[in-house]
Amino acid sequence: MASSVISSAAVATRSNVTQASMVAPFTGLKSSATFPVTKKQNLDITSIASNGGRVSCMQVWPPINMKKYETLSYLPDLSDEQLLSEIEYLLKNGWVPCLEFETEHGFVYRENNKSPGYYDGRYWTMWKLPMFGCTDATQVLAEVQEAKKAYPQAWVRIIGFDNVRQVQCISFIAYKPEGY
């Protein structure tokens with residue numbers, strides 16, 4: 001008998017803790033008839049919705065002669081110091097640097113079909129082989145300079161390839177031809 005009293009007390013304590021943390025059930029929407037209704041007859045559009053003036057308007061990216069190429073391509077061209085910093089980040093993460101270039105279109109375009117495919121500007125020509133084992137950012141920058149010298153009218157980008165997961169992790173434009 002004593003054991004049954006103890007177990008029932010333990011059960012009662014446990015249920016009280018559960019009940020204390022429970023949320024009351026939803027009882028439904030209240031009728032609007034109980035609240036006084038006042039209508040404002042101002043037909044001014046500015047009085048309908050307001051956010052307190054906290055929004056500052058941003059301009060839309062101009063699409064004419066301002067093509068976007070890669071992530072953050074709307075920023076000014078990277079200097080050599082900034083390129084070295086990006087390449088060091090790529091190497092610090094253990095990614096393999098690889099250079100690619102495109103001589104005609106440095107942006108996504110569709111020439112043969114309306115749906116995306118192989119020839120829509122996403123696949124660039126690889127510059128030499130991926131730089132497996134590279135640990136020096138200046139080596140990569142020297143390859144960028146060599147690619148610029150060989151193809152001055154081409155776009156050059158640097159990608160960081162993760163050879164364990166076999167995915168491209170970073171990609172950025174290192175050089176754009178004059179006028180872009």
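From the backbone N, Cα and C atoms, a Cβ is placed for every residue, glycine too.
Sequence unchanged from the original; the noted substitutions are absent.
What Swiss-Prot notes for the natural variant Ile87 to Val is this: In strain: cv. VF36. Ile87 (variant position) falls within a helical segment according to DSSP.
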Chain-internal residues, separated by at least six, CB under 8 A from Ile87 (variant position): Pro97, Ala137, Val140, Leu141, Ile158
